[in-house]
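One structure is given here, and the rest of the page talks about it.
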Amino acid sequence: MAAAMSSSCCASSLRLIPFKRTLFSSIHYPAKTLLLRPLKPSEVPSFRRTIITFQKISTGIVPPPSASSSPSSYGDLQPIEELPPKLQEIVKLFQSVQEPKAKYEQLMFYGKNLTPLDSQFKTRENKVEGCVSQVWVRAFFDEERNVVYEADSDSVLTKGLAALLVKGLSGRPVPEILRITPDFAVLLGLQQSLSPSRNNGLLNMLKLMQKKALHLEVKGEEDSSSGESSESSFVSIPETKDEANVPEVDLESKPDLVEDLGTEKIDDSESGSNVVALGSRGMRIREKLEKELDPVELEVEDVSYQHAGHAAVRGSAGDDGETHFNLRIVSDAFQGKSLVKRHRLIYDLLQDELKSGLHALSIVAKTPAEV
């Protein structure tokens, strides 16, 4: 009996052992087969080849951004065509040079060839603030009321930057100079050649030059208020320009400036033949001002015929040669604004016309209370 039980237990245990071995063996065997990787070696090189192929494709995409000399690659920056002609030439010259060192050497060349500024003009008023080196800029009108600049610096490199601006801006009318935005510095591609402080110095020079041009324009308007008739140039201020740099004109302290600017009338009885009906540009100007300013009084007078000797005569600038206008606007929109800011508002509204052949405006901008 005991033997039978013993054999039974043994048999039972013997049956369990093979079962357990079989169980673990069956579990372990597939694990061993999973460790066999007959396909892995062939797959890995294929995967790596895919990565290499992708890298080669991405490498081919890199060159277009480096071809930054193309104006179209600058996106929303100010178009080169809006810059003064000489400044356009300089920008294109720098864009054609890929090596930063070559651009640096060109600046040095400009600096060495810049005519020194007379010491009497190296004053605090002419000094550019925020530059690493000392820089002075002087501005004055030539006989045709174009701005002429002179500059100097105690650093050859900074002198080169000043010379670049003097060369690019001199001989141009005030509106062209004031339309320039800081974008032109990006178009030059000098970021790799100059330190951040030098780049900021270049922009500070531009701001002072624009400020001086605006001062000349305002002074010219003050002189014209003496009663002498003279050609009036428009004042346009770029949006990127800091308002802190724009001189304010107190209307109360200078009433004659508002009263006499561009108010010369044409006597219909004596000069009826000179009265010009508004053409397409004149009508657009009138409609724009009526819509945006809701004026109490609005006069738009085409005086382009008075400037027959000007570069833009009738028929040469599109819109039947409509290039010069007298504007008289009485509107509540001018309330609390200085003369300069009133001009700025008007020219912001007429930007499309300014870009398409409008050369000059004589503006009288008043509030109803000032009439």
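Yeah, the Cβs are placed from backbone N, Cα and C, and that goes for glycine too.
In Swiss-Prot, a mutagenesis experiment is listed as C131 to S, annotated with the note Loss of function. DSSP classifies C131 (mutagenesis position) as coil under the three-state reduction.
Sequence-distant contacts (6 or more apart, same chain, Cβ under 8 Å) of C131 (mutagenesis position) comprise S153, T158, G201, N204, M205. Annotated active site, cysteine persulfide intermediate per Swiss-Prot: C131, in sequence order.
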